[in-house]
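K.L.:
I have a structure I would like to understand better, so I am pasting it below and will then ask my questions one at a time.
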Amino acid sequence: MTQIHQINDIDVHRITSGQVITDLTTAVKELVDNSIDANANQIEIIFKDYGLESIECSDNGDGIDPSNYEFLALKHYTSKIAKFQDVAKVQTLGFRGEALSSLCGIAKLSVITTTSPPKADKLEYDMVGHITSKTTTSRNKGTTVLVSQLFHNLPVRQKEFSKTFKRQFTKCLTVIQGYAIINAAIKFSVWNITPKGKKNLILSTMRNSSMRKNISSVFGAGGMRGLEEVDLVLDLNPFKNRMLGKYTDDPDFLDLDYKIRVKGYISQNSFGCGRNSKDRQFIYVNKRPVEYSTLLKCCNEVYKTFNNVQFPAVFLNLELPMSLIDVNVTPDKRVILLHNERAVIDIFKTTLSDYYNRQELALPKRMCSQSEQQAQKRLKTEVFDDRSTTHESDNENYHTARSESNQSNHAHFNSTTGVIDKSNGTELTSVMDGNYTNVTDVIGSECEVSVDSSVVLDEGNSSTPTKKLPSIKTDSQNLSDLNLNNFSNPEFQNITSPDKARSLEKVVEEPVYFDIDGEKFQEKAVLSQADGLVFVDNECHEHTNDCCHQERRGSTDTEQDDEADSIYAEIEPVEINVRTPLKNSRKSISKDNYRSLSDGLTHRKFEDEILEYNLSTKNFKEISKNGKQMSSIISKRKSEAQENIIKNKDELEDFEQGEKYLTLTVSKNDFKKMEVVGQFNLGFIIVTRKVDNKYDLFIVDQHASDEKYNFETLQAVTVFKSQKLIIPQPVELSVIDELVVLDNLPVFEKNGFKLKIDEEEEFGSRVKLLSLPTSKQTLFDLGDFNELIHLIKEDGGLRRDNIRCSKIRSMFAMRACRSSIMIGKPLNKKTMTRVVHNLSELDKPWNCPHGRPTMRHLMELRDWSSFSKDYEI
């Protein structure tokens, strides 16, 4: 047995240091925390080669007393707390005494500090935090900490850092932005020195400003667009009694005013005021930047109920007593625990919803350009010029139909009062006779149409509820009444004709002639697709027809369409199964009640079909005997299947076995192992898969599968053509977005965006657009460029070569759809095998670009209980 022994102090220090400082972001965060705790109002951070060479953090804080030089970089030496109980009352960002000690363990650390300028001391520390050298220098009051050669003694981390230092620098800037926004009294300056020695200003804020000004300084002039100040109070005093025994034993807790104040800025709920991503969501607790995913999720859910296409920009600070939170959770102290979190989230959600309910909805107003207005005027003039020749004759028809409709209480349109009275399905007459798809085709674009009143639709005797329709105002006085049929689909105009509907009914209502024991009989019947052939009494049938005709005359246009569809469905060929008895509305039919027909009677046969029935007793007995035998066989097979099911259940009493049995997993490699059975309905491929003695049956959509393969092929190999601009267009970006562009130039070039990087310009203004992608009539602009930046930031970085903006993705999806195997095409086995095997090469083979699933599981063949139900009588 291996002997237990103690790890030496140096190795322990190296192990624990790697847990505290994990990347560039945590290293910079610890330095900023120390500067803020030192009461500094000016913090300057200088990166050399994006932090790959060194990081320097300078402040004008209190400085370090010479008596503390020896303990400055030792593990767990701090001036913030003296005992564990102090953690619940700590007001500083740091308190554990691990930051500088951990930095010594993974990098080279030097400190320049003074409390009485201009004389200052420069201190250098070794890996365990001991002073190796002390020299005298000069500086203003404050402290400068220099961290160089980060992760120099950790080969794996150093190699990873050298590969991803720009990406880590971008993440680090996001953290610094969070500090700069909430600390309005501190001036932040962030610089980067390139390997060539050029110093670039990346981020800067003003001292003694406000959160509003800091947001504008960090994110530019448009940073405050759509934001609104918020000040909410969450009253949790009703929950104090429940918390007293569950969360704390402090008797003074009952005297505490348990209210949380939420202050800051959040996006308005109007469309266009939010953002397309969650890149600007910051939560603070007592001005401490934290990662509070639960609260942010609540904000996003509430915002989605008002604006379901965007995400809110969130800058919220929670002010509450320190005794109600626990910040000692993770080494970076960015994850906190909140007492009675569920109640806090529920009250916050309700309060935020009430806040948004009080807001007024602000819609962006679209202003038409002068060219659009002129084009609409020309269109409207041409339309009315074309109609002027037939206007007089239409007016005559209009007045005639108007008078007739008024006398018969039919529908008419009153253009002055905006009221439509509609009954009995009479058409409305219009001066325009065209098959227009919508009103704007005639009267112009949305710039000339205002919807400010309602049109009341009175159905008269119809049972359809009253509808309110928007009225339309135009400058033209020629529009009086609108014909509803002008806006209907021409294909359905013939269907709704009453004459044709009645003619179809005559075909359906022809009598049926049949022969029983040599005598011919005639009966009226109705043939429907749902019920088959149904016999009805003469009086009842005539009464029903009268009711149907009356109801048809009073029905609406929609009812006429539905009726016509049902009529067409009724006249479809129906296969009559002689094993199924004909349905009859009468309880019994005696032979004497049938009307005998003479031998010389001439008549038309119903669809040329003759129904022959042999009603002999012998056949009935034979059928009954066969039915009993079949029923016994079916019952026996059912019992055997039930026994197998019970046996399987008994074998799956173990939870793991049961879960494994009920769980079906399919990997991309399984597509290569699937065997093609055949094609179903000229649209689907039936395949089988054998895994662990299980035979699964799958159905594969031939069109969706081939479309997905073609789509991902286009995504991977297509390089978009681009159109050069006459003058290169400068692109104003935030520092983080610019770094994303610089780190992913091949992705933008593949999407057709040709860029030029001017290293002499300041950060945020170095990118210039040389050309835009082009494809026939599709236009691209800076919005697509910004969308591509967002998609790259959201991507995990594994397959960035396939990132495309939404317009290009839609074009690829359409091309892939049109070039794929269509539904209805017969396939041979070789083609079906190729389609199925291609799915194994795709990144995400489970859905086509339009969302259709490529495959579904049908059953496990081993558990198939055959078609026993089909043989039941």
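Cβ from N, Cα, C; glycine included.
Sharing the feature lines straight out of Swiss-Prot:
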- Asn34 to Ala: Reduces ATPase activity by 84%. Displays 11000-fold increase in spontaneous mutation accumulation (MUTAGEN)
- Asn41 to Ser: In strain: SK1 and YJM421 (VARIANT)
- Gly97 to Ala: Displays an increase in spontaneous mutation accumulation (MUTAGEN)
- Lys297 to Glu: Displays a 60-fold increase in spontaneous mutation accumulation (MUTAGEN)
- Glu392 to Val: In strain: YJM320 (VARIANT)
- Thr400 to Ser: In strain: SK1, YJM320, YJM339 and YJM421 (VARIANT)
- Ala401 to Ser: In strain: YJM320 and YJM421 (VARIANT)
- Tyr513 to Phe: In strain: SK1 (VARIANT)
- Ala564 to Val: In strain: YJM320 (VARIANT)
- Gly851 to Glu: Confers a strong defect in the repair of primer strand-specific 1-bp loops during DNA replication, but not during meoitic recombination. Does not impair heterodimer formation (MUTAGEN)
K.L.:
Given the recorded positions Asn34, Asn41, Gly97, Gly851, which one's Cα is the least distant from that of Lys297 (mutagenesis position)?
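P.N.:
Sorting the recorded positions by distance from Lys297 (mutagenesis position), the top entry is Gly851.
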K.L.:
Give me the non-local Cβ neighbours of Asn41 (variant position): same chain, 6+ apart in sequence, Cβ-Cβ under 8 Å, ordered along the sequence.
P.N.:
Asn60, Ala185, Ile186, Lys187, Arg207, Asn208
K.L.:
Rounded to an integer, what is the Cα-Cα distance in Å between Gly851 (mutagenesis position) and Asn34 (mutagenesis position)?
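P.N.:
Asn34 (mutagenesis position) has its Cα 51 Å from the Cα of Gly851 (mutagenesis position).
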K.L.:
Including all protein chains displayed, how many Cβ atoms other than that of Gly97 (mutagenesis position) lie within 10 Å of its Cβ?
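P.N.:
A count of 19.
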K.L.:
For the mutagenesis positions Asn34, Lys297, Gly851, which Cβ has the most other Cβ atoms within 10 Å, all shown protein chains included?
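P.N.:
The most densely surrounded of these mutagenesis positions is Asn34.
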K.L.:
State the Cα to Cα distance, in Å, between Asn34 (mutagenesis position) and Gly97 (mutagenesis position), rounded to an integer.
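P.N.:
Rounded to the nearest whole number, the Cα-Cα distance is 10 Å.
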